Structure formats: structure tokens, C-alpha cells
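Listed in Swiss-Prot for this protein:
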ACT_SITE  Tyr274  active site, O-(3'-phospho-DNA)-tyrosine intermediate
DOMAIN    77-314  domain 'Topo IB-type catalytic'
MUTAGEN   Gly216 to Glu or Lys  No change in activity
MUTAGEN   Ile217 to Pro  Temperature-sensitive for DNA relaxation in vitro
MUTAGEN   Lys220 to Asp  Loss of activity
MUTAGEN   Arg223 to Glu or Gly  Loss of activity
MUTAGEN   Tyr225 to His  No change in activity
Amino acid sequence: MRALFYKDGKLFTDNNFLNPVSDDNPAYEVLQHVKIPTHLTDVVVYEQTWEEALTRLIFVGSDSKGRRQYFYGKMHVQNRNAKRDRIFVRVYNVMKRINCFINKNIKKSSTDSNYQLAVFMLMETMFFIRFGKMKYLKENETVGLLTLKNKHIEISPDEIVIKFVGKDKVSHEFVVHKSNRLYKPLLKLTDDSSPEEFLFNKLSERKVYECIKQFGIRIKDLRTYGVNYTFLYNFWTNVKSISPLPSPKKLIALTIKQTAEVVGHTPSISKRAYMATTILEMVKDKNFLDVVSKTTFDEFLSIVVDHVKSSTDG
């Protein structure tokens, strides 16, 4: 698709706005159906018919902080939302197998690659940290789970603190208490004498991909699942602990904010890029709050999974 440059309702083929696009260009039909937010700058509209735009990227613009914002057609968004629902159910269905893998290999006396994979998977399923590709570390010093170094691990008698700067220069901090099952394996893996050495020094991107492949999911699926899982846990906790309860709308907004703080991005990104919309629609129901208040978290999670599964099957 050709990128066209937008200014004051007009389209141009150049970013100096010297060469206007003809009035019969199909992109003008697209503009009749969408509203480009006035606060966006450097807007690019993609040349396509309205029918094509329904399933594609329509336009991109920069917000006040210089971040590029992407706007897609309705059917693209619907397909993306349905995909998130399927990912949530798929990961939930393999979590027992993942935990079995962790339990089997984390008991090893050596710190071989399988042991490191077990610790890696345990950390990922606890904190849902971004993967951390080596190229991002080299390009902009962005750290993820795979690129954690010993210097990012602070050990004390009662807890271990994991501190690093991730994507978009967001600072992350995770606390592992001595009572947590991750404490001893992480302590065993950390080498204070080599601060610049990678924590997972026997792993590579390929080894992690091969490991996760056996479960029929992708590593990024764990983060999508994790955001929704964290949202559900926070939502369940809020229903149990807040009195009087705010409206469902305010309760959802509060829970999304809490979830975003845990996983390290803004509430809007949490909702737009990770949340399964079927889950959001489900928890909007006032009557559903009564169900939540009478269940354990595992029961609540099972109810949600069954509902999402029935929606995807339908």
C-alpha cells in the first residue's frame, strides 16, 4: 500500500505537501468513514479502497509524546480480538504441562540448560516479562527476560529484587520473597562476581523457542495470557476487598490501571494491545459481580475460561 501524507483534510504524495492526490483517489472514500484525531501529527493514510481498509491498517500518526499510533479497520480489530480470546484459552490449557516441565527440571542439582529453561519459564509465568531479544539490547539497551544480567539481581537475606529498564525506557522492579518457590533457584543461578554476565548464560533465543514450541504456543502468547490473568486476579481481589464496590466501569478502569502497573505499560496499551475483549465484556455485567464474590480465584478463572471458550467456539 502506498503511503499518502495528510494535512487539513487533503492527501499528498510527498511529506512537503506539494503534490496533491487526485480527488478520485480511493483513499478519499476511506477518509469519509474515519475521523482522524486532531491532536495527531505526521499523519500517513494508506492508499486503498474502503472495503480493503476494513481488514487493514488505515492510518498512522504521532501523539503529543512523539509515539506512533496505529489505527486499523473494524474487521481487523475484530479478528485481532478473537485471536486474543483463542490465545488466552490455549495458554490456559497448557499451563499444567508448563508447570510439570518447571517442576521436573528445577529440581536438578546442576545449572544446565534445562534447569535454566525451568527458571526462565517460572519467571515468565510469574511476571510475564517481555522476552528480551539480543538485537534490542544491542540497538537501544532494552532489557528483557533473556537478556537479564547478574547486575540486575539484588540479593538480600529475605528477598531478591529484579531491576531493569525495558522497552520504551520503562523501569521494572519485581520482588521475590524468600518464601517464594523462585527464591532458591534464582539465588542458585545468580553470580555476584560476574555482574555483566547473562543470568541465563546457557540459553539462546533458539533454545527458548524450541522449548516453548513443545506446548503449541509462542513466547509472546504467555505475555498476552499474563496480562489477562493479572487483570482477572486483580479484578477478583478488588471485588472481594473493596466496599462499597464502585460501578463496573470504574472497577474495570481501576483494575486495568493496576494490571498495567504490574506488567509495565500504560493502561491504554494494556487494554488496546493485550486484553481479551470477551473478558472485558463479561466483567461489565453487574450480575456477574455476585458470582465473583462467592468463588475462589481458581473457580472464577475456570468460569471465565469456559465463557471465553464458548465464545470462540461459537
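Each Cβ is built from the backbone N, Cα and C atoms, and glycine gets one as well.
Nearest Cα neighbour of Arg223 (mutagenesis position) among the listed recorded positions (Gly216, Ile217, Tyr274): Tyr274. When pLDDT values are averaged over the domain 'Topo IB-type catalytic' (77-314), the model yields 89. Sorting the mutagenesis positions Lys220, Arg223 by the number of other Cβ atoms within 10 Å puts Arg223 first.
For Tyr225 (mutagenesis position), applying a Cβ distance below 8 Å and a minimum sequence separation of six or more within one chain yields Ile87, Phe88, Val91, Tyr92, Phe128. Look at Ile217 (mutagenesis position): DSSP puts it in coil.
Taking the C-alpha positions, the distance from Ile217 (mutagenesis position) to Tyr274 (active site, O-(3'-phospho-DNA)-tyrosine intermediate) comes to 16 Å.
The number of other CB atoms found within 10 A of the CB of Tyr274 (active site, O-(3'-phospho-DNA)-tyrosine intermediate), across every protein chain shown, is 23. Sequence-distant contacts (6 or more apart, same chain, Cβ under 8 Å) of Gly216 (mutagenesis position) comprise Arg90, Val94. Other Cβ atoms within 10 Å of the Cβ of Ile217 (mutagenesis position), summed over all protein chains shown, number 18.
Here the CA atom of Tyr274 (active site, O-(3'-phospho-DNA)-tyrosine intermediate) lies 10 Å from the CA atom of Lys220 (mutagenesis position).
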